[in-house]
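A.B. asks: Before I ask anything, let me first share the structure, which is written out below as structure tokens.
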Amino acid sequence: MVLRRRTLHPLSLLVQAAVLAETLALGTLPAFLPCELKPHGLVDCNWLFLKSVPRFSAAASCSNITRLSLISNRIHHLHNSDFVHLSNLRQLNLKWNCPPTGLSPLHFSCHMTIEPRTFLAMRTLEELNLSYNGITTVPRLPSSLVNLSLSHTNILVLDANSLAGLYSLRVLFMDGNCYYKNPCTGAVKVTPGALLGLSNLTHLSLKYNNLTKVPRQLPPSLEYLLVSYNLIVKLGPEDLANLTSLRVLDVGGNCRRCDHAPNPCIECGQKSLHLHPETFHHLSHLEGLVLKDSSLHTLNSSWFQGLVNLSVLDLSENFLYESITHTNAFQNLTRLRKLNLSFNYRKKVSFARLHLASSFKNLVSLQELNMNGIFFRLLNKYTLRWLADLPKLHTLHLQMNFINQAQLSIFGTFRALRFVDLSDNRISGPSTLSEATPEEADDAEQEELLSADPHPAPLSTPASKNFMDRCKNFKFTMDLSRNNLVTIKPEMFVNLSRLQCLSLSHNSIAQAVNGSQFLPLTNLQVLDLSHNKLDLYHWKSFSELPQLQALDLSYNSQPFSMKGIGHNFSFVTHLSMLQSLSLAHNDIHTRVSSHLNSNSVRFLDFSGNGMGRMWDEGGLYLHFFQGLSGLLKLDLSQNNLHILRPQNLDNLPKSLKLLSLRDNYLSFFNWTSLSFLPNLEVLDLAGNQLKALTNGTLPNGTLLQKLDVSSNSIVSVVPAFFALAVELKEVNLSHNILKTVDRSWFGPIVMNLTVLDVRSNPLHCACGAAFVDLLLEVQTKVPGLANGVKCGSPGQLQGRSIFAQDLRLCLDEVLSWDCFGLSLLAVAVGMVVPILHHLCGWDVWYCFHLCLAWLPLLARSRRSAQTLPYDAFVVFDKAQSAVADWVYNELRVRLEERRGRRALRLCLEDRDWLPGQTLFENLWASIYGSRKTLFVLAHTDRVSGLLRTSFLLAQQRLLEDRKDVVVLVILRPDAHRSRYVRLRQRLCRQSVLFWPQQPNGQGGFWAQLSTALTRDNRHFYNQNFCRGPTAE
């Protein structure tokens, strides 16, 4: 952590304030704090938990701000002066600041207050969004307004005064003001003629408002009218009178089909939306008509008379399964481009066959037909025969129909067809059933479904989305994903030679492909076989596809998980046009080809495998990728890599430009080894376990342009780490543990960066932190600088923006605490001394001198206790030769000579007494100069002479010093024991020792004796009888 620290005096606070004020005046900080300035004049204040509209600094150029977004804050009160400084604002978004009770996540009640002139100050305002706020009336609005959204509010009434004066208004959204999520007591009321004064209004949306009829006297300028999901059960010409300019009309969901509803549904009392035959006759400009989810059972051809410009018709989620096969309603819709008939199934029934009505052949302009969820089991040439000759039909959706037999060759006769979606069916192979004639269709077998509530699967899963993006520019694409295919046979694709893109993902294909499965598909360029169980062993796999450019074999892990089974990747060599290959998430780790060879492959996805284990197998797989001579992009994410050796990088293709090592377990990376990849431009190391960027630097001459080391545990970066990478443009250091960002890391290239991402790091926001100046210098290149770059310390600023520093935190904290402590001490002394002198001056004087007198005595006693010359004075009867011999040859030798550094200092009469002194003086000095007095006795019944005198002096020491220093060693355990010995054994057993008669017990005896001589006898007393001598 590199910080520029300054030693500051508290008096410098005013100086610092002046400097900071000057800095703010110069505009070095982001001008729109706490918000973020985005391109095209947008100030983004979303998700900042603001409680009021922010006031920007004087340095902010508010005249250039045209858009302000305040989504998802906590602004409950808007004042007249809130937007005065934004005179040129054109777009204002205030969604989700004070949501109504039903829409609040915790169902809190909230009411937004808007003062009368709040928006009138913005004379150029064109777009205002007040959706998802608890407002009950329309506020006063500027006449310049063009687009207004009042959806999901509590506004229940629109009258002539609500929108008076808004002559420029073109778009009005007021959806969801009264429905199950935002309930009200009745319905939204739009008084007749309330909107008639809006002469330029072209778009009106009133969905989910419990309306029972279309509002009367709407402006004739309307082009888009959306009144779906209300309670309108009847529609006649008078409901749409004078709306001759109408181009799009949505009246769907007003009489719902509840068996297919994904949300609360009320059964329609009319059983079906009642449409007058002439309801739409006068709408000659109508281009889009939505009648979905209206419980329609039949189609009346008169509904569409006069709709000569109708191009989009949505009839989904009705009961039109009979009309689809017999209707004449489509005869005059020659300009219809898109028709949606999905989920018009009969309840609990799956048809054996389906044949479209002959009137479909008149849809000569039809480009897209959606027939998902009609539920029929056989698809043959008669099913769609009236569509085959449509010259413009390019997209056909047949998902979720329970189709189990499909004659795919029929799509080869469609002249303009570009995309067929047969996913999420039950197709298991080529059609084997006898083909029914059109006449047999009416008597087709019906199968009852087990579930009465079939709900559609998501139409756009991530896998299907990626597949569609890859194939959107091809001439012919077919999606057979999520079916029941187990094997692939060439007869399935007869007459489909022009097919260029095919998806067979999410099936159960478990065969060994050998070069014969796709023979008819000579023009196929993209093949998706992900999420299957393919066996890749034959070297001729996919060789029948000479134009194949992209092959997805990901998520075919089952064969690779079979122990002992080998797999062959040599087929890649023979695919001369292949550019993109995915072997991802197959758990490939052993028994595969030791090399991948191809001159054409440019992108290889090998993520989700076991490359870490493969590279650990000696040199067997060291050259696994080296044969891909033209490889540009390699993905090795999630490969359980714990270490990456230089030779691993050295044996990657030199042509490599992108290398992804994301989400592995790398804790070390040899940066100098990047020189082995001279063309590398992008390196992704995110999600690993790097602790620091300190082992070397990026090599000189590298072409690296983007480096991502986010989501690691990086705490430090070595100086000049990035400096030599002169081509570097993007650096991602986010989600690490960095406490600072230092200029020395980058050197001169810092100004060449286009992106420097340091979000989600616990930066230390100390006064003078160097990273603040650096980030301000490159602030346009730092994503989320205003709010995403936050402090991790000190505690007062944790989790807050780096620009939220308190001026008081810029003081030198050590100096501040020192000054505080000294001043506190001075005040305390100044108060306590006079008070004590006044109240108890004499007593303090007496106690002081008393303590002063005791100090030398205490010092002397401690000094004497710490400097006693002997550990034990040994007393024994010299007249007993056996005892004397044991003392000199056993006791002395054991305690003084054989203990090494732990040797005890013994005081012996014949050796240590001073000549010239009396016996009593020597005895006194020996007892008081030793920590313990050790009595060695042969028996305890008769003690006299020196032994008796020594014992009495030891007892005298007990009385004077409160120290029990007596230790008894009895050499004959069977001798008679005196009452004193028996009492001492009861009170202090460890101070009475007996010489063992058996040699194997002598080791324990010496250990017990050492303990008795080195520890205070107070610890040996039996607490049940006595606590031992204590100091007073």
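Placement of Cβ uses the backbone N, Cα and C atoms for every residue, glycine included.
Fair warning: this is a prediction, and the values are worked out from it, not measured in the lab.
Quick paste from Swiss-Prot:
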type	residues	note
MUTAGEN	Trp47 to Ala	Significantly decreased NF-kappa-B activation
BINDING	47-51, 72-77, 95-109, Tyr132, 179-181, Tyr208	DNA binding site
MUTAGEN	Arg74 to Ala	Significantly decreased NF-kappa-B activation
MUTAGEN	Ser104 to Ala	Significantly decreased NF-kappa-B activation
MUTAGEN	His642 to Ala	Loss of NF-kappa-B activation
DOMAIN	868-1013	domain 'TIR'
A.B. asks: Counting distance between Cα atoms, which of the mutagenesis positions Trp47, Ser104, His642 is nearest Ile75 (DNA binding site)?
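C.D. replies: The answer is Trp47.
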A.B. asks: Given a 10 Å Cβ-Cβ cut-off, pick out the one of the recorded positions Trp47, Trp96, Phe108, Tyr180 that has the most other Cβ atoms nearby.
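C.D. replies: For the recorded positions Trp47, Trp96, Phe108, Tyr180, the Cβ with the most other Cβ atoms within 10 Å is Trp96.
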A.B. asks: Report the member of Arg74, Ile75, Pro100, Ser104, His642 (the recorded positions) whose C-beta atom has the most other C-beta atoms within 10 angstroms.
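C.D. replies: Checking each of Arg74, Ile75, Pro100, Ser104, His642, the winner is Pro100.
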A.B. asks: Please compute the mean pLDDT of the model over the domain 'TIR' (868-1013).
C.D. replies: 86
A.B. asks: To the nearest whole angstrom, what is the C-alpha distance linking Arg74 (mutagenesis position) and Lys51 (DNA binding site)?
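C.D. replies: That comes out at 5 Å between the alpha carbons.
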A.B. asks: I'm trying to understand the geometry here, so how far is the Cα atom of Lys51 (DNA binding site) from the Cα atom of His642 (mutagenesis position), in Å to the nearest whole number?
C.D. replies: 48
A.B. asks: Can you tell me whether DSSP puts His642 (mutagenesis position) in helix, strand or coil?
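C.D. replies: Going by the DSSP assignment, His642 (mutagenesis position) belongs to neither helix nor strand, so it counts as coil.
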A.B. asks: Using Cα coordinates, what distance in whole Å links Pro100 (DNA binding site) and His642 (mutagenesis position)?
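C.D. replies: With distance taken Cα to Cα, His642 (mutagenesis position) is 52 Å from Pro100 (DNA binding site).
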A.B. asks: Cα-Cα separation of His642 (mutagenesis position) and Trp96 (DNA binding site), in Å?
C.D. replies: 46
A.B. asks: Distance between Ser104 (mutagenesis position) and Trp96 (DNA binding site) at the Cα atoms, whole Å?
C.D. replies: 9
A.B. asks: Using DSSP, break the domain 'TIR' (868-1013) down into helix, strand and coil residues and give each count.
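C.D. replies: So the domain 'TIR' (868-1013) is made up of 77 helix, 24 strand, 45 coil.
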A.B. asks: Which of the three DSSP-derived classes (helix, strand, coil) applies to Trp96 (DNA binding site)?
C.D. replies: coil
A.B. asks: When you rank Trp96, Phe108, Tyr180 by Cα distance to Trp47 (mutagenesis position), which of the binding-site residues ends up on top as the closest?
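C.D. replies: Checked the binding-site residues Trp96, Phe108, Tyr180; minimum Cα distance to Trp47 (mutagenesis position) goes to Trp96.
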A.B. asks: Within 10 Å of the Cβ of Lys51 (DNA binding site), how many other Cβ atoms can be counted across all chains shown?
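C.D. replies: Its Cβ shell of radius 10 Å holds 11 other Cβ atoms.
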